[in-house]
Amino acid sequence: MAAQRLGKRVLSKLQSPSRARGPGGSPGGLQKRHARVTVKYDRRELQRRLDVEKWIDGRLEELYRGREADMPDEVNIDELLELESEEERSRKIQGLLKSCTNPTENFVQELLVKLRGLHKQPGLRQPSPSGDGSLSPRQDRARTAPP
């Protein structure tokens, strides 16, 4: 019996409204923000795009290891999706990677496969300092990195 009471007490603390408070003590702030985002955009699509962006960042770091200064500022997924064919996308990606001394063929082919499942999301872009309307992966990481 005592174990049941203890279990109920722990469970009630985990479910208490004070645990659901968002930043600044507002109840459910984080939960409500997710709800608004997923109403406008499909959450699964957003997660897929994020996964592709993380994959691109990781692979670029591998390809340019030791030569980070030569790394392209960005690989804009929306620009690639706007192109008509995979051949055009492939040429665009290869143009971005022209300074890479490591083999890039596998990266290009894998990225083309990952792009097949994505759709252009024009509302997701935020203005960049360069004024072209997009953030580079490096700029985005710097903007969202913890202090």
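Note that Cβ sites are derived from N, Cα and C of the backbone, with glycine treated the same way.
What Swiss-Prot says about this one:
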- T38 to E: Reduces inhibitory activity at least 1000-fold (MUTAGEN)
- T38 to A: Abolishes phosphorylation (in vitro) and strongly reduces inhibitory activity (MUTAGEN)
- Y41 to A: Promotes dephosphorylation of T-38. Abolishes phosphorylation-dependent increase of inhibitory activity (MUTAGEN)
- D42 to A: Strongly reduces inhibitory activity (MUTAGEN)
- R43 to A: Strongly reduces inhibitory activity (MUTAGEN)
- R44 to A: Reduces inhibitory activity (MUTAGEN)
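Secondary structure from DSSP puts D42 (mutagenesis position) in coil. Taking the mutagenesis positions D42, R43, R44 in turn, the residue surrounded by the fewest other Cβ atoms inside 10 Å of its Cβ turns out to be R44.
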